[in-house]
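*Asks:* Mind looking over this structure? Questions follow.
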Amino acid sequence: MATTAAAAAAALSAAATAKTGRKNHQRHHVLPARGRVGAAAVRCSAVSPVTPPSPAPPATPLRPWGPAEPRKGADILVEALERCGVSDVFAYPGGASMEIHQALTRSPVITNHLFRHEQGEAFAASGYARASGRVGVCVATSGPGATNLVSALADALLDSVPMVAITGQVPRRMIGTDAFQETPIVEVTRSITKHNYLVLDVEDIPRVIQEAFFLASSGRPGPVLVDIPKDIQQQMAVPVWDTSMNLPGYIARLPKPPATELLEQVLRLVGESRRPILYVGGGCSASGDELRWFVELTGIPVTTTLMGLGNFPSDDPLSLRMLGMHGTVYANYAVDKADLLLAFGVRFDDRVTGKIEAFASRAKIVHIDIDPAEIGKNKQPHVSICADVKLALQGLNALLQQSTTKTSSDFSAWHNELDQQKREFPLGYKTFGEEIPPQYAIQVLDELTKGEAIIATGVGQHQMWAAQYYTYKRPRQWLSSAGLGAMGFGLPAAAGASVANPGVTVVDIDGDGSFLMNIQELALIRIENLPVKVMVLNNQHLGMVVQWEDRFYKANRAHTYLGNPECESEIYPDFVTIAKGFNIPAVRVTKKSEVRAAIKKMLETPGPYLLDIIVPHQEHVLPMIPSGGAFKDMILDGDGRTVY
């Protein structure tokens, strides 16, 4: 991962031309597209990147030292980030991280995006990583700044998101003295990170950063935290860039390419099956092309988890869309009736399986995953392969193409059976006059963007409707807190995705409860003029909890109304007025007939925009398999207007 000094110097020199002269290193314009990992940029609206004026050359060099001259530890840290390919960080300053921010102002490469809360910046780093495949980097000060990262780190661990979080710490001599803003963040985050470091020697910084990025992005991706005391940041040293990583045990345990014999065994099971199903998760986010080719060669229908949305196109005839608690009837039917379950890049999460004993009870199970800890953890497979799913699919496809026999079994009867389920049990909802069904609003958004926008969500009913009613066509198009279920994720994640995909329309489909948790990040999308559209499905309630109250608690309301109890007829808080306070255009709609024109205007307006859509709180997300239930327990109708 380390580059030669000459190559690094050349890269930094080229990048410096683009960055030199930016004040405070914050972008105040829509950025021109640059190379990235992932799908090609798609513009869903009239928004076009604005090319900034050419900056004047600096009066003095940003870094007035030579390669062999000493510099502060904070500058070594920033140079190490540059050598790992970092161009964007999400950092909020404080006393213990000031040196890092000062060093960032001397970087010719890295831009800082100043979110207004550390949780917001960390969710933005997650959105950046999810939407690009690159490592997201966030920086916070010690104490409360560091602890504000906790939810985002836990979220990244559960959803396998590559992140590096860097925290300032009190000076080494003060550690353990309960100094001002001292928190043992390494201990706090030990169980919610893939690995973490406390740097006690300035000379370790190049190696530690190199290792942190390797750990975050290799194997099963995840978050890594690096805690750096302030005196280490201030200490002068000459960096040694050719230091090798010291991870012998970890590297030795990384999965190897799958054995041909195991892949042949999988294909034999495919050949023997009559009702196979592919169960695809977030572990396939880097192997969309290989997955589509495998499906083309075999004709096996595909269902995805919440994390797997987009890894196989939702509009493909062989797509069964999402399975699980709020998955389609036909996806859950297919898993229940299947004789072979190919589980690729999944972890048999409880929201997918329900009653684990009843899940795929008729099927032989093949589980391929890069994390050995997931194999057999929840459901025992008949065949297991611990490997990168991308390599496994490449191997399977090669074997299928080499075969002299017919590569595609005749699953036509199975296809017809599932097509009948699709016709009999489509996703649907009821309409009540001019009330706006939230599902309808998402369908209109899908139609007007042609299913090409990047979608971020908060957590709740709106999240499930966005999963059900938007058409995801490619990996990294869907961004949501799946494992942790962290409200407040949507807006900052959308902003991070926009940074990673300049000029591309990103829509945060949010609920009023989730949106309010990180509403302050409207400031960032306005200041940087990011084309982030916020579409709030506002029912004045904590909708998913209300749904459970309706179904399982005799509709007894227990602190789930989020409006003003003294005047329930008003919309409270007034998101339109709040957005305008951030200088963001905003509109509220209350009638179904207004929705299409309002969404069209939102998409056509350059820069950020907020659309507040008032929806009924009685709507339920359906289908629904109750927690711990099985396919036979699926609920297909009813809402909050019904007495149970």
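Here the Cβ of each residue, glycine as well, is placed from N, Cα and C on the backbone.
According to Swiss-Prot, the naturally occurring change Ala11 to Thr is described as follows: In strain: cv. Bengal and cv. Strawhull. Look at Swiss-Prot and you will find Glu118 tagged as thiamine diphosphate binding site, backed by similarity to another entry. Quoted from Swiss-Prot, the note attached to the natural variant Ser160 to Pro states: In strain: cv. Strawhull; resistant to imidazolinone and sulfonylurea herbicides; when associated with T-11; R-293; E-390; D-401; D-604; N-627 and P-636. Annotation comment: Swiss-Prot describes Arg220, 326-347, 369-388 as FAD binding site, evidence class similarity to another entry. Quoted from Swiss-Prot, the note on natural variant Trp293 to Arg is: In strain: cv. Bengal and cv. Strawhull. For the natural variant Lys390 to Glu, the note given by Swiss-Prot reads: In strain: cv. Strawhull; resistant to imidazolinone and sulfonylurea herbicides; when associated with T-11; P-160; R-293; D-401, D-604; N-627 and P-636. As a natural variant entry, Gln401 to Asp appears in Swiss-Prot alongside the note: In strain: cv. Bengal and cv. Strawhull. Taken from Swiss-Prot, the feature Mg(2+) binding site covers Asp512, Asn539. In Swiss-Prot, a natural variant is listed as Trp548 to Leu, annotated with the note In strain: cv. Japonica /Kinmaze; resistant to imidazolinone and sulfonylurea herbicides; when associated with I-627. Quoted from Swiss-Prot, the note attached to the natural variant Glu604 to Asp states: In strain: cv. Strawhull. Ser627 to Asn appears in Swiss-Prot as a known natural variant, with the remark: In strain: cv. Strawhull; resistant to imidazolinone and sulfonylurea herbicides; when associated with T-11; P-160; R-293; E-390; D-401; D-604 and P-636. Under natural variants, Swiss-Prot gives Ser627 to Ile with this note: In strain: cv. Japonica /Kinmaze; resistant to imidazolinone and sulfonylurea herbicides; when associated with L-548. Looking at Swiss-Prot, the entry for natural variant Leu636 to Pro says: In strain: cv. Strawhull; resistant to imidazolinone and sulfonylurea herbicides; when associated with T-11, P-160; R-293; E-390; D-401; D-604 and N-627.
Could you place these features in context, so I can see how deep they sit and what lies close by?
*Replies:* For Glu118 (thiamine diphosphate binding site), the same-chain residues lying six or more positions away in sequence with a CB closer than 8 A to its CB are Tyr92, Cys138, Ala140, Pro144, Gly145, Ala146, Asn148, Leu149.
The secondary structure of Ser160 (variant position), as reduced to three states from DSSP, is coil rather than helix or strand. The Cβ of Ser160 (variant position) lies under 8 Å from the Cβ of Arg220, Pro221, Gly222, Gly282, Gly283, each on the same chain and at least six residues away in sequence.
When secondary structure is read from DSSP and collapsed to three states, Lys337 (FAD binding site) falls in the helix class.
Under the three-state DSSP scheme, Trp293 (variant position) falls in the helix class.
Counting every protein chain shown, the number of other Cβ atoms lying within 10 Å of the Cβ of Lys390 (variant position) is 19.
Neighbour density for Gln401 (variant position): within 10 A of its CB lie 10 other CB atoms from the protein chains shown. Taken residue by residue with DSSP, Gln401 (variant position) is part of a helix.
Neighbours of Asn539 (Mg(2+) binding site), defined as other CB atoms within 10 A of its CB across all chains, total 26.
The Cβ neighbour count for Trp548 (variant position), using a 10 Å radius over every protein chain in view, is 16.
Counting Cβ atoms from all protein chains shown, Glu604 (variant position) has 13 others lying within 10 Å of its own Cβ.
Counting Cβ atoms from all protein chains shown, Ser627 (variant position) has 12 others lying within 10 Å of its own Cβ.
DSSP assigns Ser627 (variant position) to coil, not to a helix or a strand.
Reduced to three states, the DSSP call for Leu636 (variant position) is coil. Applying an 8 A CB threshold to same-chain residues 6+ apart, the list for Leu636 (variant position) reads Val329, Phe425, Leu622, Pro623.
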*Asks:* Identify, in sequence order, the residues in the chain of Asp388 (FAD binding site) that are 6 or more apart from it along the sequence and have a CB within less than 8 Å of its CB; answer 'none' if there are none.
*Replies:* Pro255, Pro257, Ile370
*Asks:* Give the residue from the binding-site residues Lys337, His382 that has the most other Cβ atoms within 10 Å of its Cβ, counting over every protein chain displayed.
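*Replies:* Within the set of binding-site residues, the most crowded position is Lys337.
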*Asks:* For Ala331 (FAD binding site), what residues in its own chain, 6 or more apart in sequence, show a Cβ-Cβ distance under 8 Å?
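*Replies:* Expected: Thr303, Leu320, Arg321, Met322, Leu323, Gly324.
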*Asks:* Note down the number of other Cβ atoms within 10 Å of the Cβ of Trp293 (variant position), including every protein chain shown.
*Replies:* 17
*Asks:* Among the binding-site residues Ala343, Ile370, which residue has the fewest other Cβ atoms within 10 Å of its own Cβ?
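*Replies:* With the binding-site residues Ala343, Ile370, fewest surrounding Cβ atoms within 10 Å: Ile370.
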*Asks:* Validating a neighbour-count step here. Other CB atoms within 10 A of the CB of Arg220 (FAD binding site): how many?
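*Replies:* Neighbour count, Cβ to Cβ under the 10 Å cut-off: 20.
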*Asks:* On a count of neighbouring CB atoms within 10 A, which of the binding-site residues Gly376, Asp512 is highest?
*Replies:* Asp512
